[in-house]
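Asker: The structure is given below, and queries will be raised subsequently.
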Amino acid sequence: MADSANHLPFFFGQITREEAEDYLVQGGMSDGLYLLRQSRNYLGGFALSVAYDRKAHHYTIERELNGTYAISGGRTHGSPAELCHYHSQELDGLVCLLKNPFNRPPGVQPKTGPFEDLKENLIREYVKQTWNLQGQALEQAIISQKPQLEKLIATTAHEKMPWFHGKISRDESEQIVLIGSKTNGKFLIRARDNGSYALGLLHEGKVLHYRIDKDKTGKLSIPGGKNFDTLWQLVEHYSYKSDGLLRVLTVPCQKIGGQTGNDSFRPQLPSAHPATWSAGGIISRIKSYSFPKPGHRKASSPQGNRPESLVSYNPYESDRGPWANEREAQREALPMDTEVYESPYADPEEIRPKEVYLDRKLLTLEDKELGSGNFGTVKKGYYQMKKVVKTVAVKILKNEANDPALKDELLAEANVMQQLDNPYIVRMIGICEAESWMLVMEMAELGPLNKYLQQNRHVKDKNIIELVHQVSMGMKYLEECNFVHRDLAARNVLLVTQHYAKISDFGLSKALRADENYYKAQTHGKWPVKWYAPECINYYKFSSKSDVWSFGVLMWEAFSYGQKPYRGMKGSEVSAMLEKGERMGCPPGCPREMYELMTLCWTYDVENRPGFVAVELRLRNYYYDVVN
């Protein structure tokens, strides 16, 4: 969460206020001397420590919901660095201008907090246990959903802590604290019925109770004390500083056999859990815990409805209280919750049919068409697999003239699709020869990206960034498999949910041999020229690098909410424009960094154009920065 500041030489990471003051003293305490540190109270926030009049002054920098940073009541900024630069020129509430940064001494790295140290392992274990993923499916889930998973882990980490006892009464909490050792500072936290919490603290043989309130914004605090985003941050703070309590927190109170309180809410502790509260930080005690499962992957059903029992935490929605999981309100799924994240044949009991031909008797079609084209129509259907009924999209070949070329095109597309298996690519279930040739594929209910964005202008930038990043992950996979798509456009990206995109339509796709890096077409066909790189138009040469050009156009479509590229221009006019070095302008409201990536994708010289490895990494880093 400190990624946006780690590169700054004056950023010290998660040091305490006292440590910051010590550093400023080392620097001479001259007016305007300053350093930046990570907030110990707010997720993704920072604190600015400034010397003035021989005293240290501290300002909290909160991360706003839109991803900007601001000192309370002050102007918002795109990054902590921009905020510091601004306050080097404008007071705007500070005691003095920022003049001299106090940089970290040589060899000193930003200090990571306990959660930062462990979050990679926590996320990996959480994804493994919650969605039962392994291998590439696990890695893809972590990469694409890391910001959401970080928030999920951070805001629910207290449920796995030894000091959190769930819903127990005040009397029960006193009994538990008084069992065993009577060490001063022994403590536990319990949940109260109104959504707040209470701290039980042992002092001189008596249990003191402190209320932990939760305000409308979700901030937690002991009355009169500091605000915190999470319970574990609150506990970490009061473990090194009493700050209004009679004493600091020392020893967490263990659950009795892991069976007290609300066991449906709280995971059972492993029997090997250590009984002592040794050095190493509060969070270090959750390494060996098993995570509760908020939901499982969506089960297939003919109706395509999501059972209430499978509803899981949705990090895209605002917090609705600590007991939101107990409510039956519908929440939107993460990609891993959907039935199309993994291949239907990932289940070893589901045997892939030989030569991918399906039994027509097991396929049911709806009458309503989802779409149509020169090839025929697409309908929604249901395919009876061995264990489940799977909702599918069926491309039905319209071949009244019995043209063998049309059948060959469909079979060629099927041949490409059967070789691909990635969460961000529409998978083929199989092909069916009956009243017509049919290509049976995974269903993406929300349809093409361009049409969805045209009809849903409320979709925010960070949601669009999330979707185009997923597309880049799918294209990186194609690049690694030596496939060229040749028809990458927003119309061929289908949405499973508002937060889950898949690449489709492999009718023009080609597999390259291991010794090839491009495909050369023999003739000019009915090509989507406005999405094509100059070398495709001029020399009929197609490669992953030409797909990168198309991806830049797709990004432009997405950030312009489904508008047509080069509107009103003919293909020849577009070619002339590109030859002159001109490119489409930045869509209104599009982040500067995203337009810069588009123009990089539109590099004329194919050798200097980035590949999808570089494009995906750049998108990933920006996505993490704006969503965190």
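Cβ from N, Cα, C; glycine included.
Keep in mind the model is a prediction, meaning the values are calculated, not measured.
Here's the feature list from Swiss-Prot:
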type	residues	note
BINDING	L370, G371, S372, G373, N374, F375, G376, T377, V378, K395	ATP binding site
DOMAIN	10-102	domain 'SH2 1'
DOMAIN	163-253	domain 'SH2 2'
DOMAIN	364-624	domain 'Protein kinase'
MUTAGEN	Y341 to F	Alters interaction with VAV1
MUTAGEN	Y345 to F	Moderately alters interaction with VAV1
MUTAGEN	K395 to R	Loss of kinase activity
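For each listed feature, how buried is it and what is near it?
Answerer: Secondary structure at G376 (ATP binding site), taken from DSSP and collapsed to helix, strand or coil, is strand. The number of other CB atoms found within 10 A of the CB of G376 (ATP binding site), across every protein chain shown, is 21.
Its own atom aside, the Cβ of Y341 (mutagenesis position) has 25 Cβ atoms within 10 angstroms in the protein chains shown.
Counting every protein chain shown, 16 other Cβ atoms lie within 10 Å of the Cβ of Y345 (mutagenesis position).
The DSSP secondary structure for K395 (mutagenesis position) is strand. Counting only same-chain residues at least 6 apart in sequence, those with a Cβ under 8 Å from the Cβ of K395 (mutagenesis position) are F375, G376, T377, V378, L410, M438, L439, M441.
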Asker: By DSSP, how many residues in the domain 'SH2 2' (163-253) are helix, how many strand, and how many coil?
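Answerer: Taking the domain 'SH2 2' (163-253) as a whole: 18 helix, 28 strand, 45 coil.
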Asker: Can you tell me how far the Cα of L370 (ATP binding site) sits from the Cα of Y345 (mutagenesis position), in Å?
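Answerer: A Cα-Cα distance of 25 Å.
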Asker: Provide, as an integer number of angstrom, the distance between the C-alpha atoms of S372 (ATP binding site) and Y345 (mutagenesis position).
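Answerer: Between the Cα atoms of S372 (ATP binding site) and Y345 (mutagenesis position), the distance comes to 28 Å.
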Asker: Can you count helix, strand and coil residues in the domain 'SH2 1' (10-102) using DSSP?
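Answerer: Computed counts for the domain 'SH2 1' (10-102) are 18 helix, 30 strand, 45 coil.
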Asker: Applying a 10 Å Cβ distance cut-off over all chains shown, what neighbour count does V378 (ATP binding site) have?
Answerer: 18
Asker: What average pLDDT is reported by the model for the domain 'Protein kinase' (364-624)?
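Answerer: The predicted confidence over the domain 'Protein kinase' (364-624), as a mean pLDDT, is 90.
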Asker: Name the residue among the binding-site residues L370, S372 whose Cβ has the smallest number of other Cβ atoms within 10 Å.
Answerer: S372
